[in-house]
Amino acid sequence: MVRNIVSRLCSQLFALPSSSLQERDPCSVTEYSGLATAVSSCKNIVLNGFQVPTGKQLDLSSLQNDSTVTFKGTTTFATTADNDFNPIVISGSNITITGASGHVIDGNGQAYWDGKGSNSNSNQKPDHFIVVQKTTGNSKITNLNIQNWPVHCFDITGSSQLTISGLILDNRAGDKPNAKSGSLPAAHNTDGFDISSSDHVTLDNNHVYNQDDCVAVTSGTNIVVSNMYCSGGHGLSIGSVGGKSDNVVDGVQFLSSQVVNSQNGCRIKSNSGATGTINNVTYQNIALTNISTYGVDVQQDYLNGGPTGKPTNGVKISNIKFIKVTGTVASSAQDWFILCGDGSCSGFTFSGNAITGGGKTSSCNYPTNTCPS
């Protein structure tokens, strides 16, 4: 009897450390409370599908150099009604943010959507879901499945040598009206990728389903956007440029991408009455399908509340190439719309373009009053 009791006690004693060590692995996070410890002490972090509480960030801004973070399961976010709140923040050097098979990052957009996006003062909501700031050193964000973000999805700022690839951004749940939006789509201002004040950023092979710009570069240099699939939004955009702390765009390539069921295909927009520079931008091998407003749109009369119809020339737009932009727009749309300020556009090149279907006559005031065919 005594021997059996001692034997059982010994087996339990020796079993405890192994189980305890598994439960206490600081690098495998199963609830929000373990996140800070993992970020400070680990270089290979696994986030195992937990809810981020109200008012708390999924803070990955202090990752060690060369860290890898892998999302598993379903990561969700409790409601935080605050325009200045960023649910996810990422920063680091030579870091990798990725997702395991079957994972989902759900931004809880349904709790916020009201058809107004960032234009509502009474119904506050996080303006950017994921902020990638000062991320450098050949860092990578890959293979993430993100859905239902409240307003803008990615804000990429102050970063360099960064590649984002293989992402699926899916906000189609916001296409239909809800009780707050009346007849409007519930989701609004839901840009996929906003890029500012960054250098050598590459977006490749990403799918975006949303209700605003698929990609919007408002400032930055040496940006490459390739093999994108953009559906439901406002297309591949430069701008709006002007009136911000950084108003220089120089060296952007949009390559081999599809824009479908969207308001615009290729768009360059500068803010009315503002100053800045847009230089050396190429749209090449862009396929358009069922564009509802403009196949190609260059306008210098932009305001968030709507264009003024009177272009200004404070933002200089130069060395712009449209090469093999092809496809169809809706019968209610215009194939081309170019509205430049007095003397502020120069060096546009058009080659191999074929945009058809627009029932409204194209309108261009540069380089001549005749639009490209």
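Heads up, the Cβ atoms here are built off N, Cα and C, so glycines get one too.
In the three-state DSSP assignment, the secondary structure recorded for His188 (mutagenesis position) is coil. Among the sequence features in Swiss-Prot, the mutagenesis site His188 to Pro is noted as follows: Reduces activity by 98.2%. Lowers affinity for substrate 50-fold.
Among the mutagenesis results in Swiss-Prot, Asp191 to Ala has the note: Loss of activity. No effect on Km for substrate. The residue drawn here is the original one.
According to DSSP, Asp212 (active site, proton donor) sits in a coil region rather than a helix or strand. Look at Swiss-Prot and you will find Asp212 tagged as active site, proton donor, backed by sequence analysis.
What Swiss-Prot lists as active site is His234. In this view, His234 (active site) is surrounded by 28 other Cβ atoms within 10 Å of its Cβ, with every protein chain counted.
Among the sequence features in Swiss-Prot, the mutagenesis site Arg267 to Ala is noted as follows: Loss of activity. Lowers affinity for substrate over 10-fold. Counting Cβ atoms from all protein chains shown, Arg267 (mutagenesis position) has 28 others lying within 10 Å of its own Cβ.
Annotation for Lys269 (mutagenesis position): spatial neighbours Ser237, Ile238, Gly239, Ser240, Val241, Asp297, Val298, Gln299, Gln300, Tyr302, criterion Cβ-Cβ under 8 Å with sequence separation of six or more. Experimental mutagenesis is annotated in Swiss-Prot for Lys269 to Glu, with the remark: Reduces activity by 99.87%. Lowers affinity for substrate over 10-fold.
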Cα separation, His234 (active site) to Arg267 (mutagenesis position) (Å, whole number): 8
Cβ neighbour count (within 10 Å, all chains shown) around His188 (mutagenesis position): 20
By Cα-Cα distance, the member of recorded positions His188, Asp191, Asp212 nearest His234 (active site): Asp212
